[in-house]
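What Swiss-Prot lists as active site, proton acceptor is His12. Per Swiss-Prot, active site, proton donor is recorded for His119, and the stated evidence type is similarity to another entry. The substrate binding site annotation in Swiss-Prot covers Lys7, Arg10, Lys41, Pro42, Val43, Asn44, Thr45, Lys66, Arg85. Among the natural variants in Swiss-Prot, Gln37 to Lys has the note: In 50%, this form is not glycosylated. The residue drawn here is the original one.
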Amino acid sequence: KETAAEKFQRQHMDTSSSLSNDSNYCNQMMVRRNMTQDRCKPVNTFVHESEADVKAVCSQKNVTCKNGQTNCYQSNSTMHITDCRETGSSKYPNCAYKTSQLQKHIIVACEGDPYVPVHYDASV
């Protein structure tokens, strides 16, 4: 079974491309990372930074998560991210996404030993 840390890697990490100017990026990646299997995941963010840099966020600025938990952390610096949002015409199983390139601070929830990101909370 996939651990929470592994799920975070699958759903949110893309170290291979620093920036993809490809408007088709989300359509391809959401399928490739199994986020369109039983439904279209409505919103998802990919982070284009090294695994080490993203794991390091767990020791940066402690903030409160959207759900009220206190194990969220905001990155000190901005990161290259891609936002994938389902389009109005998207209908399972033909999930369709709009791709947006952004440079923002990320907020992740961390847990475990080693203390690693397990949930992508927001970008600011």
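Glycine too: its Cβ is placed from the backbone N, Cα and C atoms.
Don't look for the substitutions in this one, it keeps the originals.
Each residue contributes its Cα atom, and for Val43 (substrate binding site) and the residue listed as 'active site, proton donor' these two points are 13 Å apart. Spread of the substrate binding residues is 22 Å (greatest Cα-Cα distance among Lys7, Arg10, Lys41, Pro42, Val43, Asn44, Thr45, Lys66, Arg85).
Looking only at Cα atoms, the residue listed as 'active site, proton donor' sits nearest to Lys7 among the recorded positions Lys7, Gln37, Lys41. Applying an 8 A CB threshold to same-chain residues 6+ apart, the list for Lys7 (substrate binding site) reads Val118. For His12 (active site, proton acceptor), the nearest neighbour among the listed recorded positions (Gln37, Lys41, Thr45, Arg85), judged by C-alpha distance, is Thr45.
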